[in-house]
Structure formats: structure tokens, C-alpha cells
Amino acid sequence: MNNLSFSELCCLFCCPPCPGKIASKLAFLPPDPTYTLMCDESGSRWTLHLSERADWQYSSREKDAIECFMTRTSKGNRIACMFVRCSPNAKYTLLFSHGNAVDLGQMSSFYIGLGSRINCNIFSYDYSGYGASSGKPTEKNLYADVEAAWLALRTRYGIRPENVIIYGQSIGTVPSVDLAARYESAAVILHSPLTSGMRVAFPDTKKTYCFDAFPNIDKISKITSPVLIIHGTEDEVIDFSHGLALFERCQRPVEPLWVEGAGHNDVELYGQYLERLKQFVSQELVNL
């Protein structure tokens, strides 16, 4: 006890020692769904309907490149999945775990734009309790959700692990790190990552307690794939120090991207974001 900081002591005695409680306080802000999925009579084909709040930025032709379906997780929830065919000759598919306050409808335009610019297809999914997915968002469900997405990507589309880039943004780095620590892939990209829930809420926390949530810091050293970390230096939600700490623990780090002046939600608006991704996907992965 003598080695604990004041903030750690406060957390220890004031917060219930339960990862789920910490997670619910910190992490999950599911929006009202911005899309619906309608199934045909055969039960095998799903149609995506976007609401105005999805802010779709492309034509119906681009929308035809999006395939959606539902799959079941090991926890019994049915989650919505989205496969975006951005490029006919794409070597890699990004398995994209999005942030905590959006759903697939809101992300669909971003996926089209990103994939077409870096020549990758994109596979994504909604966490339990988000969008059309059933259940509730919890830490355990996050891990089951990404596992189900990984299995669907591999079995439904026949995509091999060496052609999958695991990509996580913000809270999405939590399922991404967990998956990448258990399965090898072409690469891992962590965009505005966190070290753990306690370390976000209490920045002076120096170690992982049994009741901490989202312990990326303890899992990242188990990742054997190349890891690219991207973080804004002025991140007001997850401090830049989290990206640095994770980078230092990587087995196979590549040159990170520290975006000078960027916050938590605008990294992708800086030109060097796309430049770094293009370089990583089209040049560096070939030689790794």
C-alpha cells in the first residue's frame, strides 16, 4: 500500500473492484442506430438502409460495394458485420474495430474513402449493443465480438491471416490487441490506443490491478506481428503517453506516427495519416 499514489488509493477504496464497472463508466457510448439491416425471405441476404444521421457521402454505386450480414458470438449475441470491397486488386483487408461513440452506419463513408485510398478492403463489425447488434457492450463481449468477426472474415470470405491487418481505433484498440495477442496477422495498427482503463481515468497509475479493465499494456508484448502506432500529441481523451508506453512494449514495432497537434478525434484529418498508412501497406509490409 505504501507504494500507491493518492489517486490510486482513491480509486481502490471508492470504485468497486470490478472491470465491468470501470468499463461502463469509461468506455461505451453507443449512439442511436444510424442504420437498419433487412433480411430477405431466404434469410441469407441482408440489405443496408442508412438513416440521414449516417451522413452517407457517396453514390448508390459505392453503396453496392458494401455487404452486410449478422453473425453470432460465443456469448450468444448477434452482431452486425460489414465487408467493404474498396479495391478489386487489394492484397490486404483491414479488420477494423471502431471507436466508442459511432456505429457501422456512421463509419461506412469513412471506410469507403480510407480503403480506396490505401488500396485495402475493409471488414468491420458493431460491438454488442451498438447499431443492429444485440446484447450489451461489455469488456468480455468486446473480446467475443472481435473473435466472431475474425472467424467470419476467414470462413465467409476465405481471407488468410497473412492478408489481414488488424486495425483498432480508441476503444477499438482493446479488442484488436486482444485478438492480435492470440492470432498472428499481416500487421496491427493501433490508432489513439489506451494502455488500460485505470490509466486513462487515473493517469498516475503505475501498474495493473486485478480490477482494471482493457489492459492493453499487459497484452501488447505478446503480439508477434508488426505494430504501427498512431497517436495525436494533443489527445485530450487518451493522453499521448499511452501511445508511447505501448510502443515501448512492442515486440516488432515499426516507425510510429505521432501527429503533432492532433487530438483524439481528428488524427485522420491530417495529411500524414494517409501518407503513413500508404507507405506502411504498399511498401513496408512487403519487406517485413
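Every residue, even glycine, has its Cβ placed from backbone N, Cα and C.
Keep in mind the model shows the original residues, not the substituted ones.
On a predicted model such as this, the values are computed, not experimentally measured, just so you know.
Features as listed in Swiss-Prot:
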- Ser170: active site, charge relay system (ACT_SITE)
- Asp235: active site, charge relay system (ACT_SITE)
- His264: active site, charge relay system (ACT_SITE)
- Ser170 to Ala: Loss of catalytic activity (MUTAGEN)
- Asp235 to Ala: Loss of catalytic activity. No effect on its localization. Trapping-mutant that stabilizes interaction with LG4/PSD95 (MUTAGEN)
- His264 to Ala: Loss of catalytic activity (MUTAGEN)
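The two recorded residues, His264 (mutagenesis position) and Ser170 (mutagenesis position), show a Cα separation of 8 Å. In this structure, the CA atom of Ser170 (mutagenesis position) is 11 Å away from the CA atom of Asp235 (mutagenesis position). Minimal Cβ crowding within 10 Å, among the mutagenesis positions Ser170, Asp235, His264, is found at His264. DSSP gives His264 (mutagenesis position) a coil state; it is part of no helix or strand.
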